[in-house]
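Enquirer: Dumping the structure here so I can ask a few things about it.
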Amino acid sequence: MPQPEQLPGPNADIWNWQLQGLCRGMDSSMFFHPDGERGRARTQREQRAKEMCRRCPVIEACRSHALEVGEPYGVWGGLSESERDLLLKGTMGRTRGIRRTA
């Protein structure tokens, strides 16, 4: 099935950045953990996802989206679930100098 080049209607402003994501069309299992995944396997999968995010032209838009909507699962904008949770609670931003973009 062909991928759309632009999203329709009011969603375009919110979601169009996803069309430029390096992850577009990739297997989502790289970014979202299977049930029960823990430890080394989870860490390694997250690191592979974050490597892709670091090269992505829309990393900032992706990260902002995930923080704004409180995305509960997966690696978004180079941040894992737990990293986003810490950022949203203010802990990580203060201790590591990471700022939240809006």
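Every residue, even glycine, has its Cβ placed from backbone N, Cα and C.
Here the original residues stay in place, and none of the substitutions has been built in.
For 22-86, the entry in Swiss-Prot reads domain '4Fe-4S Wbl-type'. Here the residue is the original one, but Swiss-Prot notes a mutagenesis experiment at this spot, Cys23 to Ala: No 4Fe-4S cluster assembly, does not complement growth defects; when associated with A-53; A-56 and A-62. Sequence annotations record features per position, and here Swiss-Prot assigns [4Fe-4S] cluster binding site to Cys23, Cys53, Cys56, Cys62 based on a curator's inference. In Swiss-Prot, the entry for mutagenesis Cys53 to Ala states: No 4Fe-4S cluster assembly, does not complement growth defects; when associated with A-23; A-56 and A-62. The structure shown retains the original residue. One mutagenesis experiment named in Swiss-Prot is Cys56 to Ala, and its note says No 4Fe-4S cluster assembly, does not complement growth defects; when associated with A-33; A-53 and A-62. Swiss-Prot documents Cys62 to Ala as a published mutagenesis change and attaches the note No 4Fe-4S cluster assembly, does not complement growth defects; when associated with A-33; A-53 and A-56.
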Enquirer: Relative to the Cα of Cys23 (mutagenesis position), which of the mutagenesis positions Cys53, Cys56, Cys62 have a Cα no more than 10 Å away?
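Expert: Within 10 Å of Cys23 (mutagenesis position): Cys53, Cys56.
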Enquirer: Count the other Cβ atoms sitting within 10 Å of the Cβ of Cys23 (mutagenesis position), across every protein chain shown.
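Expert: So the Cβ neighbour count for Cys23 (mutagenesis position) comes to 19.
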Enquirer: Ranked by the number of other Cβ atoms within 10 Å of their own Cβ, which of the mutagenesis positions Cys53, Cys56, Cys62 ranks first?
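Expert: When each Cβ's neighbours within 10 Å are tallied, Cys62 tops the list.
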Enquirer: Give me the Cα-Cα distance between Cys56 (mutagenesis position) and Cys62 (mutagenesis position), rounded to a whole Å.
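Expert: For Cys56 (mutagenesis position) versus Cys62 (mutagenesis position), the Cα atoms are 10 Å apart.
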Enquirer: Cβ within 8 angstroms of the Cβ centroid of Cys23, Cys53, Cys56, Cys62: which residues besides those meet this for the [4Fe-4S] cluster site?
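Expert: Going along the sequence, the neighbours come out as Gly21, Leu22, Met52, Val58, Ile59, Trp76, Gly77, Gly78.
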